[in-house]
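Please read the structure below before turning to the comments.
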Amino acid sequence: MSSNSYEVSIPMSKKLNGIPETTSKDLQTLTEGAVLSFHNICYRVKVKTGFLLCRKTIEKEILANINGVMKPGLNAILGPTGGGKSSLLDILAARKDPHGLSGDVLINGAPRPANFKCNSGYVVQDDVVMGTLTVRENLQFSAALRLPTTMTSYEKNERINKVIQELGLDKVADSKVGTQFIRGVSGGERKRTSIAMELITDPSILFLDEPTTGLDSSTANAVLLLLKRMSKQGRTIIFSIHQPRYSIFKLFDSLTLLASGRLMFHGPAQEALGYFGAIGFRCEPYNNPADFFLDIINGDSSAVVLNREDIGDEANETEEPSKKDTPLIEKLAEFYVNSSFFKETKVELDKFSGDQRRKKLPSYKEVTYATSFCHQLKWISRRSFKNLLGNPQASIAQLIVTVFLGLVIGAIFYDLKNDPAGIQNRAGVLFFLTTNQCFSSVSAVELLVVEKKLFIHEYISGYYRVSSYFFGKLLSDLLPMRMLPSIIFTCITYFLLGLKPKVEAFFIMMLTLMMVAYSASSMALAIAAGQSVVSIATLLMTISFVFMMIFSGLLVNLKTVVPWLSWLQYLSIPRYGYAALQHNEFLGQNFCPGLNVTTNNTCSYAICTGEEFLTNQGIDISPWGLWKNHVALACMIVIFLTIAYLKLLFLKKFS
């Protein structure tokens with residue numbers, strides 16, 4: 001079979017209703033857009049296999065010598081699962097880790113700028129938009145952080161309104177996107193909102209990772225019709241897709257077929273059927289071309305069987321045994337390399353590359369920002385506050401539980417007496433207050449885990465700095481959600497329990513509970529940062545607090561702990577909080593009825609004063625004995641927050 005016979009075209013003349021025909025004016029517009037070319041793209045990753053003692057690292061080839069040109073229009077990357085289409089898309093969008101990556105990606109013949117990922121648009125497969133905000137509020141956030149500060153608010157609002165109108169979101173512009181607790185817009189409208197977030201910057205190149213995933217056939221078709229209209233405005237739209245139906249396939253301008261990291265076809269989508277027909281794979285009538293191509297690649301198509309029967313005798317006579325055993329994918333890749341489509345692509349690639357010879361892709365991890373740190377901090381804090389108010393289930397539930405626990409504890413330990421039983425009751429209730437603050441702070445793990453995908457996408461796209469996001473979340477979520485419950489808990493329990501009737505003692509207790517809550521929450525952030533599953537972070541937090549409780553000072557007298565384990569007490573958050581609360585409450589108290597501490601009266605009780613109790617517990621009764629606990633908690637807050645920030649900063653943000 002000669003390679004020259006591959007150049008066969010089967011035009012797909014029928015078109016969908018509602019799609020305008022391409023006019024000469026459209027062609028002129030398309031030629032003025034951005035042309036992305038990729039030259040000899042190879043990508044390998046190192047994979048660890050085997051068990052712990054027998055683990056070895058092997059290098060796996062993901063993409064091998066991929067070449068092509070993406071022009072203004074709809075450029076589809078099609079292939080089976082694991083074929084490398086998402087990897088190729090991420091490489092073209094400069095969102096793939098450059099380790100193991102080689103080749104060139106050019107824009108109109110020039111290297112991509114270092115901040116290409118910030119100037120282009122990228123719509124991820126899972127729609128990462130804030131569900132508690134309206135469509136317009138999400139777009140306002142994108143415009144505020146991605147558009148230059150030289151633009152006025154009026155100009156930004158005009159851009160937002162234009163994008164809303166262009167994507168047909170007028171009717172739902174002021175509706176919430178929706179969460180699992182809040183009813184919002186439809187799946188198609190949510191996908192269009194994700195696209196609108198990227199169109200705010202008016203990019204010439206738009207990347208989409210499987211934009212039809214999770215949508216029904218009608219909604220998926222509507223999304224692709226929208227992309228088709230956008231492509232006619234001169235945009236280069238590049239997207240991966242798994243198994244489109246026929247009406248969607250007909251919209252494609254360019255088709256790239258990948259399998260096992262090899263290029264099966266790259267060229268005009270309407271000529272793909274003709275190409276495969278020319279090499280012996282005939283599509284049955286009424287079969288979806290996209291399904292037909294995937295069947296060929298997977299080797300389970302009737303066309304493959306017919307092809308093997310037709311060329312079987314010829315292969316037996318002319319081919320060597322090693323050639324007959326060549327896998328189908330290898331044969332298809334070889335067919336394409338010998339085809340006229342590949343030769344035409346090489347001519348275009350040589351025109352773009354010119355005489356420049358580049359060895360490998362540079363590391364495109366640079367991220368640029370259109371706004372300042374303070375501007376980003378303001379908008380992140382504002383969005384987080386709106387998210388808190390728009391999703392009140394968690395916050396209200398936490399406040400209700402706080403009030404309920406405060407009343408229950410107040411009823412159980414109501415009006416503590418200054419007698420020996422009061423010593424035990426005070427020690428018990430102060431221990432409960434401390435541990436309750438710790439375990440209530442476990443909810444802080446969700447602060448960074450739930451929004452991990454949103455954070456990674458927005459950071460790579462140049463919305464904000466890591467520092468802006470981190471401090472914005474602290475100001476809007478962590479501080480109010482830990483401070484308010486501590487204030488409420490103190491106000492309810494302090495007077496019901498009948499603790500020391502001094503103003504300074506009341507505020508010291510409130511401060512101590514806040515510090516314990518902040519320390520525990522900071523520890524939760526340090527553990528949760530970078531985690532993808534809330535349950536894992538919660539489990540680690542719970543185990544840590546259980547061990548900390550042992551060294552808090554109630555369950556075991558810390559003076560009796562063996563030296564080689566006693567150092568663990570200095571890592572216990574409850575220990576510092578519990579010691580501070582005991583110092584604040586017991587100092588100056590008299591627990592022996594009728595005992596005059598100013599005289600030499602004797603008493604039958606082992607402990608009569610608060611000082612004696614504190615000394616027995618190994619607590620320093622000096623003023624520094626109180627405040628050193630707050631200093632220790634403050635140091636732990638700084639250390640844990642630093643760990644959380646560094647984990648966010650060095651989080652693997654590129655796939």
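Positions of Cβ are set from backbone N, Cα and C atoms, glycine also.
Database features (Swiss-Prot):
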- 36-285: domain 'ABC transporter' (DOMAIN)
- 79-86, 183-189, Glu210, His242: ATP binding site (BINDING)
- 389-651: domain 'ABC transmembrane type-2' (DOMAIN)
- Tyr578 to Ser: Affecting milk fat and protein concentration (VARIANT)
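Once Cβ contacts within 10 Å are tallied over all protein chains shown, the binding-site residues Gly82, Gly184, Gly187 are led by Gly184. Along the domain 'ABC transporter' (36-285), the predicted structure has mean pLDDT 90. Separating the Cα atoms of Gly187 (ATP binding site) and Tyr578 (variant position) is a whole-number distance of 50 Å. Same-chain residues at least 6 positions away in sequence with a Cβ under 8 Å from that of Glu210 (ATP binding site) are, in sequence order, Ser86, Gln125, Phe239, Ser240, Ile241, His242.
A separation of roughly 45 Å, to the nearest angstrom, links the Cα atoms of Gly184 (ATP binding site) and Tyr578 (variant position). When the alpha carbons of Gly82 (ATP binding site) and Tyr578 (variant position) are compared, the span between them is 54 angstrom. Cα spacing between Lys85 (ATP binding site) and Tyr578 (variant position): 56 Å, rounded to the nearest whole number. Each residue contributes its Cα atom, and for Tyr578 (variant position) and Gly79 (ATP binding site) these two points are 60 Å apart.
Counting only same-chain residues six or more apart in sequence, the Cβ atoms lying under 8 angstroms from the Cβ of Gly79 (ATP binding site) belong to Lys85, Leu257, Leu258, Ala259, Met264, Leu294, Ile297. The number of other Cβ atoms within 10 Å of the Cβ belonging to Tyr578 (variant position), over all protein chains shown, comes to 27.
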